[in-house]
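Q: What follows is a structure written as structure tokens; I'll ask about it next.
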Amino acid sequence: MSSGSRPSSGGGGGGGGASGGAGGGAPGGGGGGIRGFFSKLRKPSDQPNGNQVQVGTRTFEAHELQKLIPQLEEAISRKDAQLRQQQTIVEGHIKRISELEGEVTTLQRECDKLRSVLEQKAQSAASPGGQPPSPSPRTDQLGNDLQQKAVLPADGVQRAKKIAVSAEPTNFENKPATLQHYNKTVGAKQMIRDAVQKNDFLKQLAKEQIIELVNCMYEMRARAGQWVIQEGEPGDRLFVVAEGELQVSREGALLGKMRAGTVMGELAILYNCTRTASVQALTDVQLWVLDRSVFQMITQRLGMERHSQLMNFLTKVSIFQNLSEDRISKMADVMDQDYYDGGHYIIRQGEKGDAFFVINSGQVKVTQQIEGETEPREIRVLNQGDFFGERALLGEEVRTANIIAQAPGVEVLTLDRESFGKLIGDLESLKKDYGDKERLAQVVREPPSPVKIVDDFREEFAQVTLKNVKRLATLGVGGFGRVELVCVNGDKAKTFALKALKKKHIVDTRQQEHIFAERNIMMETSTDWIVKLYKTFRDQKFVYMLLEVCLGGELWTTLRDRGHFDDYTARFYVACVLEGLEYLHRKNIVYRDLKPENCLLANTGYLKLVDFGFAKKLASGRKTWTFCGTPEYVSPEIILNKGHDQAADYWALGIYICELMLGRPPFQASDPMKTYTLILKGVDALEIPNRRIGKTATALVKKLCRDNPGERLGSGSGGVNDIRKHRWFMGFDWEGLRSRTLKPPILPKVSNPADVTNFDNYPPDNDVPPDEFSGWDEGF
């Protein structure tokens, strides 16, 4: 083909440049590759010859360029082949990466299972309170400067099981609290106060509590070289360094030094724990010391006195006369404390009002502007315990008098109409049903200790003894003992879970009362949302509980293996828990240990609550004070020992929602004390990632995790129904859940009554605990 035969495609008007632009390769001169070459083609504006094409600074004849087309097409073909080859290689690498990621995930799950087993096994040698071994260099909260930030797995998933902790139950409610004060110089008191105010946890205490804490600390001195704290020993004292220098070490490795003004050991005043580091005096040192029992007495006494005082004030208000003690108690919880200087108008006549006030200390003057008089007339003076503004809670908003604070000032407790409405509902409609007061009083009159056999199915186990029970496999281990899969009288077609608790461990941790409470509460319950207790046994080494078995395994294990749950899955498991909590709360029982580890999956895929070691039955309107629970789940009022009730379970429910959707609890750090500090900062300080948990679920969490227990969703007049009505549950089939017709999101694979594949594998237990003969378990 001649050059003249292709004028339209190769020559005329620079068309060759346009055609060649589809190809590649540079014939020298222009450089920059095929596209670079053709991008430079242009018709010279000063050349009359239309068959010439300029490339950069060079000019070519069109027929010369046409000769290059076959070469360019061949080059393009070679490049295409190379690209296809490279693409095949890349696709192979991508496939291999995907396979390796799957293998890594599988290995990670196996590592998680082994880690869970090892950590639970290690609990046997852990602290009396059941705290896990220290995961990273820290000093058992021996000094704030040595505390570290949370260290989470890269994917944000918490892979280790969470360990519950507990102090010994206190009985300060039933006996007067006698506190001994120790003399100190003004400088010593100021030094202790300054140290307390610098401590993230202790500075959260009320002013009165800090004053009492300072007064009750006693002096201790140690010489250079003396051990103040030794790793592994039980701890029950807090220290403030007054003079000298100490060093902190773990397993012989130096962690740091502490000097005057440092607080150490604050975790030990909350609950039973062993020291995870040693502290040795480098010089002669002076310390101020506070015992755990004294700290608990200080915090509990103030909380009890304040709550009792408020209850006394509120029961005297005429419009509250017919409210139950439980509702008045909730009102006391949500009242705010305010202070007004002398001369300040707390209320002005004629203005709209929506708050009720109780005078906590000081005086107020009541004046009223009478028509025809130039000056307001003084009506009366109100003192401590008096109240005013109660009609505003009924909607009568216009104030009819002035209320003026008297010098030097007045402290008042306030309740606004909105909070009152949420707690009580419409007062007029409430007056139509005062039966709750009588019903609740009946609950209080019931003796708390006798066990009720509520179901006929327990009768068939009346003659069963420990000799009739055969162990088949291990379902779980911990510092308390083990849980075994068992059958009775050799019948493997019907299996059970046998929980064996070490009596010596129970006595060492002073948990006898909790163990009996667990037995009594579980014997009184009969619902599909709670694991059934059939029978209890005891011998010289253990107390035993024969329980309903749930072979679907722990919800925590499923969560660990999946990483996190979507909205639909989480909603189902939250709804199951809510049904169980409602049942318990109707019986005035607070659960206090909600977490995925204590939620078991039945063969049907439905969830049941287990482990009632921290559950407690309360009298109506009353609180309990023992520090117990799982660090990541405890509420602020438990940490600060303000007294707690069922509202603590609503806080835990919010944390539970977060963990199911995020794969880890929202409050989490490298040590419990740091975790408690995060909790006390509040849920509003959290940055909850929205890629896994949406705005609606986040809103529910924040309503459940209010700092004030009385403000939490579920604590109001609507109770649990207020939670069910939240937008996150919109469209949820509650009737289907209760009738068990709603399909569960996950159906466990269980092949037979002895199938334990949904549980981790545990090694045999060769540790034989010593005998325990104190007799505390008589009647168990």
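Cβ from N, Cα, C; glycine included.
Original residues fill every noted site, and no substitution is shown.
Since we're looking at a predicted model, the values are computed, not measured.
Reproduced below are the annotations present in Swiss-Prot:
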| type | residues | note |
| --- | --- | --- |
| ACT_SITE | D593 | active site, proton acceptor |
| BINDING | G265, E266, L267, A268, R275, T276 | 3',5'-cyclic GMP 1 binding site |
| DOMAIN | 469-729 | domain 'Protein kinase' |
| DOMAIN | 730-780 | domain 'AGC-kinase C-terminal' |
| MUTAGEN | K162 to N | Constitutively active. Undergoes autophosphorylation in vitro |
| MUTAGEN | A497 to T | No obvious phenotype. May cause partial loss of kinase activity |
| MUTAGEN | K499 to A | Loss of kinase activity |
| MUTAGEN | K502 to E | Loss of adaptive behavior upon prolonged exposure to attractive odorants |
| MUTAGEN | D611 to N | Loss of nuclear translocation upon prolonged exposure to attractive odorants |
| MUTAGEN | G682 to R | No obvious phenotype. May cause partial loss of kinase activity |
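In terms of burial and nearby residues, how do these features look in this structure?
A: Around D593 (active site, proton acceptor), the same-chain residues six or more apart in sequence whose CB sits under 8 Å from its CB are A164, D611, F612, G613, F614, A615, C628, G629, T630, Y633, listed in sequence order.
In this view, G265 (3',5'-cyclic GMP 1 binding site) is surrounded by 27 other Cβ atoms within 10 Å of its Cβ, with every protein chain counted.
Across all of the domain 'Protein kinase' (469-729), the predicted model scores a mean pLDDT of 94.
In this view, K162 (mutagenesis position) is surrounded by 21 other Cβ atoms within 10 Å of its Cβ, with every protein chain counted.
If you take the C-beta of A497 (mutagenesis position) and look for same-chain residues 6 or more apart in sequence within under 8 angstroms, you find L475, V483, E484, L485, V486, V531, L546, L547, E548, V549, C550.
With a cut-off of 8 Å between CB atoms and residues at least 6 apart in sequence, the same chain places G481, R482, V483, Y544, M545, L547 near K499 (mutagenesis position), listed in sequence order. In the three-state DSSP classification, K499 (mutagenesis position) falls within a strand.
Taking the Cβ of K502 (mutagenesis position) as reference, residues of its chain lying under 8 Å away and at least six apart in sequence are, in sequence order, F480, G481, K541, F542, P769.
A simple way to gauge crowding: the CB of D611 (mutagenesis position) has 22 other CB atoms within 10 angstroms, across all the protein chains here.
In sequence order, P636, C705, D707 constitute the residues six or more apart from G682 (mutagenesis position) in its chain with CB-CB distances below 8 Å. For the recorded site, G682 (mutagenesis position), the DSSP three-state label reads coil.
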Q: Please report the number of other Cβ atoms within 10 Å of the Cβ of E266 (3',5'-cyclic GMP 1 binding site).
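A: E266 (3',5'-cyclic GMP 1 binding site) is surrounded by 23 other Cβ atoms within 10 Å.
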Q: So for T276 (3',5'-cyclic GMP 1 binding site), how many other CB atoms are inside 10 Å of its CB?
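A: A count of 26.
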Q: Write down the Cα-Cα distance for K162 (mutagenesis position) and R275 (3',5'-cyclic GMP 1 binding site), rounded and given in Å.
A: 19
Q: On the DSSP side of things, how many residues of the domain 'AGC-kinase C-terminal' (730-780) fall into helix, strand and coil, could you say?
A: 6 helix, 0 strand, 45 coil
Q: Fill in the CA-CA distance, E266 (3',5'-cyclic GMP 1 binding site) to K162 (mutagenesis position), as an integer in Å.
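A: One finds 20 Å between the Cα atoms of these residues.
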Q: Between T276 (3',5'-cyclic GMP 1 binding site) and K162 (mutagenesis position), how far is it from one CA atom to the other, in Å?
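A: T276 (3',5'-cyclic GMP 1 binding site) and K162 (mutagenesis position) have their Cα atoms 18 Å apart.
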